[in-house]
Each structure stands twice: as C-alpha cells, then as structure tokens.
Amino acid sequence: MSGDHLHNDSQIEADFRLNDSHKHKDKHKDREHRHKEHKKDKEKDREKSKHSNSEHKDSEKKHKEKEKTKHKDGSSEKHKDKHKDRDKEKRKEEKIRASGDAKIKKEKENGFSSPPRIKDEPDDDGYFAPPKEDIKPLKRPRDEDDADYKPKKIKTEDIKKEKKRKLEEEEDGKLKKTKNKDKDKKGAESDNKKKKPKKEEEQKWKWWEEERYPEGIKWKFLEHKGPVFAPPYEPLPEGVKFYYDGKVMKLSPKAEEVATFFAKMLDHEYTTKEIFRKNFFKDWRKEMTNDEKNVITNLSKCDFTQMSQYFKDQSEARKQMSKEEKLKIKEENEKLLKEYGFCVMDNHRERIANFKIEPPGLFRGRGNHPKMGMLKRRIMPEDIIINCSKDAKVPSPPPGHKWKEVRHDNKVTWLVSWTENIQGSIKYIMLNPSSRIKGEKDWQKYETARRLKKCVDKIRNQYREDWKSKEMKVRQRAVALYFIDKLALRAGNEKEEGETADTVSCCSLRVEHINLHPELDGQEYVVEFDFPGKDSIRYYNKVPVEKRVFKNLQLFMENKQPEDDLFDRLNTGILNKHLQDLMEGLTAKVFRTYNASITLQQQLKELTAPDENVPAKILSYNRANRAVAILCNHQRAPPKTFEKSMMNLQSKIDAKKDQLADARRDLKSAKADAKVMKDAKTKKVVESKKKAVQRLEEQLMKLEVQATDREENKQIALGTSKLNYLDPRITVAWCKKWGVPIEKIYNKTQREKFAWAIDMTDEDYEF
C-alpha cells in the first residue's frame, strides 16, 4: 500500500473527527493524550520488529481494542447524517485492515514470518500518517511534509509565529537547493565530458566473454543497408580535348570514360609496359563505336595529355580546398558511413570493412601480372548477391534496378558478393577486423598454433625419419615440410598457367631457384634460394641445412633441367593432406604463425633489459618484430620520402645536441657560482640546470633510437607479421610486464582488432 494513500485516508478521518471535537472539548484532550500513548506504543513496536510473528499479533489485538474504544466515544455524540459518513469510513478501514492481515497470513503460509513493518500496517486510527523512514513515496513536495501528521489544534499566536518561521526557513532551503542543483548540474556535465570515452568503452561488445555459437553457425540475425555503388561517370568539360594522330576527336561517353582511366595513369610506370598497353587497347576498343574503331587503330597515335593535365589540376584543386569545403566533404562521408558502414548482427552494431563497391578502372595486379591493363567493369546491382537473415529488412536496390539474388546463409560471414570480370574471382563485403567474427577467427588461428606447440617435436622427429625413406615421394614431402618449418615458406596453391604472375612457393620450387654449396662463408651444406615470392617480392636467402637434407636435394636435382620442378612427386594437395593427418587443422600457414609467434616471444626475452627506459624497450620490441618479418620474408621497397625524412630527423638530432651542449655549459657555470656564493638560491639554480640537462639527454636518446629504428626497418614491413602472424597476447603480456603503454606498439585500428587480447591477457601469458 502506498504512503500517499495511507496519508490521505488518515487526513480525511482526522478532519471528520475535528468537527466533533468542537462539541466535545473535554474528549478532545483525552484523545490527544491517547494519541501520544499510541505513538509511544508504535515506536516500541518498531524497536521490537525483530521479534516473532506472535508478538506482532498481540500488538495488533491491543491496537484494535483501542480503536473500538475510540469509535464508541465518538459515535454517541454524532448526528444521523454523520453516521452514514462514518460507516463509509469504517468500510474503508476494514478493507485496509483486511489487506494487511492477508499479507501477514500469506507470509505465514510461505513458511516464514517477517518482522512487522509500519509500511504493511493498516492505518486504522486515522489520526496520523506513517513515519517518513518507513514509507517512501515517489515524490514529495517538500521536506516538512515528511514529518508525522498531528491533529489540528485551535490556532494561537505562538502557532502562527512558528508557522511563519517555518515558511521562512523553507524559502531559504529552497534557495539553497536551487543553488546546489545548479552546481550538481554543472558538475554532472563536466563529469559526463570526462566519462564519455569510458562510456564508449563500456558499450564495446565483449564477445569473448560469451558462449560460442555451435560449429559452423556464424550469426543468428543479420541486417544491413547493402553496398554503396561508384558514382556515375561525369563527361569531361568541352575544353578538354582528346587527340588522335594530331587531330581533335570527340569520343563517345563509354570510350571517353575508359580513356580517362589510362590518362589518370599516364605518368605511371605501368603505362610504359607492353603487356599493360596491349591489354588496355584491346579492352578499350570493345567500348568504342564502329566509327571510333575504324579511326583509332594504334595506341601510340593517341594523345591523352590534356586529359591527364585536367586530372592533375583537379587533384591540385582538392589539395587547395578551404577548411569549410574539406569539412563539408568530411561530413558527407561520415553521413554515408553512418548509414551504410554498419550492420546489426545478433543485436549488436558492427562496423563493415568495405561497404563501397570498387569503381571501374584498369587492372594492375601484383608483380608482372599477365592481365595488367585489362578493364575492370562497372559493378551494377544486377551483379550483386545480398546475404541477410530471413527476418531482416532486405536492403533496397537503387531505383530502376534489382539484386541478382538475396540469400539467408548464416554459415558464411559475408554481407554482399559479386564476381569480378578479370579473373572470375568472387569479391565480398565483409565485417571490419574489430568485429566478433574476425576476432573469433584470429583467436582460433592462434589457439591452433598453440596446439602445434604441443606436438611440433613429434612432427619434426617424423619428417627427419622420412628423409631416409625408400619412397621418393615421402622424401620430397619430408624435405618440403622441413623448409616450411625452418624457413616459414608458403606451401603454395595450384595455378593456371598464364592466369597469374609467375610467383613461387615451396611446392613449386624449380631447379633454377636453388644453388647447393657444400661449403660457403665458413659454413657447411649451404642452400642458396633465389625466387620471386608472393606479390613478386624476391626471396633471397643463404641457409645452412642438415647434411641429410643437402644430400636429398642433390638427389632431387639429378638429371633435371633448370626449369624442371625440384619436388616433381609433390603438390600442395598431397602436402596439405599429410599436414591434416599430422594434426587436425594443421596447414603451412599454421606453421608460419607458430614459428613467427614463438620467435617473437624468444626474441623479446633475449632483447628486453629490465633497466631500460620505454623508448629503448620499444626499440627492442621492433628488433624482435623485425626478426619475425625477416623469417617470413615481409619486405618492402624503401619509402620514396625515406632520405628526406632521415635528413629532417638528423637535423633535429644535431639541433638537440647543440641544446644539450649549451645546457651542460650553463650547469657548469651554475656549479661554479654555487661554490662561491654558497646560498640556497644558487643551489636551486644548479638543481634546475641539472633537470634541464637530464630532460635534453632523454630527448636526444629518443631521437637517436628513432633514427636507428627507421634505418633498420627501411626495407622490412613490420605491420604484416604484427597483424597476421604474431599472437597479440605475447605483445600485450610484454607491455604489461615492462610498463610499456600498449599505444606505443599498437595504433588505434590495431587496438580495436586485438581488443579481445588486450582485455583477457595477463603479464605472465606464455604462447
């Protein structure tokens, strides 16, 4: 029963009895006396509230007897019309009492007896409201209303003065409350500003703390807005001309669009390559009208200069945009991201990685790809397959178009797919690396690599035994597995000839790719590797191998031509099947992941010195990371701006050295003054100069470490191994152990990708 309801009932009944009190003044005093007694009884009851339910019943009986006495005293003096009012009040009181008794009875039936609370007692006497501490109304107008209600008395001068004083106090209290509220409001606003990032962190989905879905099930609900298509082609201005054989020629819109793709790349090395030019011209002619085909027969006679200059000017104009123009573009992009860049997966908002469909253009490929220069066609809604859940709203295609297909497959992770025209491969729109699906896949990958740790010795013993096998196929497989384990080579995939660049992996090594040296640079049994690896990046390495491996390689190369396969009895299918037999889920990539992660962990233990400062520890980490990148052949060409950035860094180092020399001279001078003066002021100056020297020494060391790091990493790509092959928990544990801020190792994107590892890893984690 609510406190307001009890209060109202007691108020009505009190007013009702007040009318009789004017007629019976003597009885009024008696009632007041009884009221005080009752109040005392109630306070005692409250103190004894921890006693048994039987005591509660006794107190209620006494309470009811008092009520009967009161009713008898009042009824003898009342008029007939007031009897009816009183009967109504009685019925109301009985209902209240009945509800209170029922509650107590219910508690008894449930097998427990709770101590009586004032909140649960029926307000039978009608003279006062229940005390503040027991009844908690939702809202009360002011503090004074919470005091016990007292029967009305005939007003006297003292009462009037008291009331006036209370009103004044109340006004003062209200003013104070208003001021406090304003302060609280301001404080709350400032707190909200401070706490905003925390709130965002709290909202991050900690999927790693939840139970995983059954094997094969990727999601239960998926809804998204579909892809964003490339904008339609905008024809060139009239002033931008295309020339063929020295004459102006107006191209049809389709032919002009493809011509602009070549014009944009005119200064690039690609446009000088014969295969690129040949493929481009062939596909461009397909887009021409018959008249254009008859005229344009030789690419060398085409002049794209004005087109190229127009796009350069456009690029320069974008760079010279005002802040307002740049802000407007940024806002438009953010609006697009907000609408299309997120999906709802299992009641969580997940970021989409690539929601924009790639615009049409010319295919470049990796390395010397045989299809470079071919036209990548514009993708239309009719090429698109949408994947979402059955109960989700299917995204609407652009007006006048329709989707190729809508699927509801929760065993795949892609949202949108289409087939590109160059290689016939399927392209996908997937979730961001920070999503649950990608995070779970990463976690599983590193856990599989950790499982390999338990059986790697057994596998190594097995392939060593197989080096002596009578079967040539088994020997070749064992040597290939040794290279995958020791050198982190890729197993390779089956390729169609002429479809891709001539890149080589372990199973596709040819005789021409290795040289055997019984002795080289003071080492025995050295194998020299030289072949184009993934993305046509050269793999060059001189590795000392075990004697039996060297002898087997000599055997495999017997009576073979340079272009013949080294492992002629082996392919990736045979090797991968063998790996699966050794351990469930084992692939060449698992070996690379295992060797990369274990190398990082070992290198960090060797290189990290406990007494080093943070910049020195970061240098140690990068050196450990570099060892992994070299193992995995993660190379890169030195950045174009490398020399310039190194010169700038060296200038900073030289300037810092000059500052340090000046600071040391100042310190020496201050020490000399302190010896002569011998006062507190000069001592303070010396301390200040000392701190300045220390600060400059630290700054100089940071710059020198940075220069060393850049020089060592100019041709090594650390990011590839950090993102794809190194268990992030090794890095997180190292950071926590040595007090290195995780922000110094992982950037914002990487921290989002590895949020699961950052949250769950302690400093004592071992791979």
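Numbering starts at 1 and runs along the chain as it is shown here.
Heads up, the Cβ atoms here are built off N, Cα and C, so glycines get one too.
Unsubstituted: the structure retains its original residues.
Source: prediction; values computed, not measured.
Around the Cβ of TYR725 (active site, O-(3'-phospho-DNA)-tyrosine intermediate), the number of neighbouring Cβ atoms within 10 Å comes to 25. The active site, O-(3'-phospho-DNA)-tyrosine intermediate annotation in Swiss-Prot covers TYR725 and is backed by sequence analysis.
Summarising the annotation, Swiss-Prot assigns domain 'Topo IB-type catalytic' to 434-767.
Quoted from Swiss-Prot, the note attached to the natural variant SER505 to Gly states: In CPT-resistant cell. Taken residue by residue with DSSP, SER505 (variant position) is part of neither helix nor strand, so it is coil. Here the Cβ of SER505 (variant position) has 21 other Cβ atoms within 10 Å, regardless of which shown protein chain they belong to.
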Considering every residue in the domain 'Topo IB-type catalytic' (434-767), what is the mean pLDDT value? 88
In whole Å, how far does the CA atom of TYR725 (active site, O-(3'-phospho-DNA)-tyrosine intermediate) lie from that of SER505 (variant position)? 18
